[in-house]
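Okay, so here's the structure we're looking at.
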Amino acid sequence: MAIILPDLPYAYDALEPHIDAETMTLHHDKHHATYVANANAALEKHPEIGEDLEALLADVSQIPEDIRQAVINNGGGHLNHALFWELMSPEETQISQELSEDINATFGSFEDFKAAFTAAATGRFGSGWAWLVVNAEGKLEVLSTANQDTPIMEGKKPILGLDVWEHAYYLNYRNVRPNYIKAFFEIINWNKVNELYQAAKA
C-alpha cells in the first residue's frame, strides 16, 4: 500500500485572497505530489521497514542509511503538507478555551504567542517550517525546522505549522514573508488545532 497524495479539503481558490489558487494548485499538485512519489520510491527499496512515516521519523536511526535522508526529506515533506492543508480553512473557526488558556499561561497572551510564532517563521533562514508543538513534557513550544524536517523527529507533536518555503507564498507575496505569515493567521483552522492539541495532551 503506497503513500497516497491526499485531496485538498477545500477548493484551490477557497483561501483567496490570503493564498491564491495558482499557488495552491502548484503547491499541492506538484510539490506535495513530488514528495509522495519520492517517498514511495525510497521506501520501495526497503519494504521490510514498512510505510508508517510517523513511526519511522520518530526514530530515524531505524531507517536504512541509503534511504534515510530521502525519507526524512520526502516522508517529512508529505507529513508536513498533509497536516498543513488541514490547518487552514476558508471558514472562520475559534480557538478552544483550554488551548487559549494554555497559550496565555505559556507565552503571556495570544499576541505574544503570535509574535513568537511570527519570529520563528520570519527568522527561519532559507526553507523550512514554523511550528506550535506539544513537547515531551506536555508543554506548548514554538520552534522552527529546516527543510522538511518534522518536530516528530524531536519527539514533539505538531499542532500548528506554517510552510515558509518560497514556493508556498512567492507568487502572491514575492519576498515579503511577513505579509504571508500575517495572512496565515486569518485562515487557521482552529478546529483542527484544537483537535490535535487534545490528542497531544491525552
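Yeah, the Cβs are placed from backbone N, Cα and C, and that goes for glycine too.
H81 (Fe(3+) binding site) falls within a helix when secondary structure is assigned with DSSP. The Fe(3+) binding site annotation in Swiss-Prot covers H27, H81, D163, H167.
If you look up Swiss-Prot, you'll see H27, H81, D163, H167 marked as Mn(2+) binding site, on the strength of similarity to another entry. For H27 (Fe(3+) binding site), the same-chain residues that are 6 or more apart in sequence and have a Cβ closer than 8 Å to its Cβ are H81, D163, H167, A168.
Per Swiss-Prot, natural variant V60 to I is noted as: In strain: ATCC 13813. In sequence order, R68, V71, I72, M153 are the residues of the chain that are 6 or more apart from V60 (variant position) and have a CB within less than 8 Å of its CB.
Under its natural variant entries, Swiss-Prot includes E98 to D with the note: In strain: ATCC 13813. Under the DSSP three-state reduction, E98 (variant position) is assigned to helix. Cβ-based neighbour count (10 Å, all protein chains) for E98 (variant position) stands at 12.
Secondary structure from DSSP puts N104 (variant position) in a helix. The 10 Å shell around the Cβ of N104 (variant position) contains 13 further Cβ atoms across the protein chains shown. For the natural variant N104 to D, the note given in Swiss-Prot is In strain: ATCC 13813.
H81 (Fe(3+) binding site) is surrounded by 23 other CB atoms, counting those within 10 A of its CB over all protein chains shown. Separating the Cα atoms of N104 (variant position) and E98 (variant position) is a whole-number distance of 10 Å.
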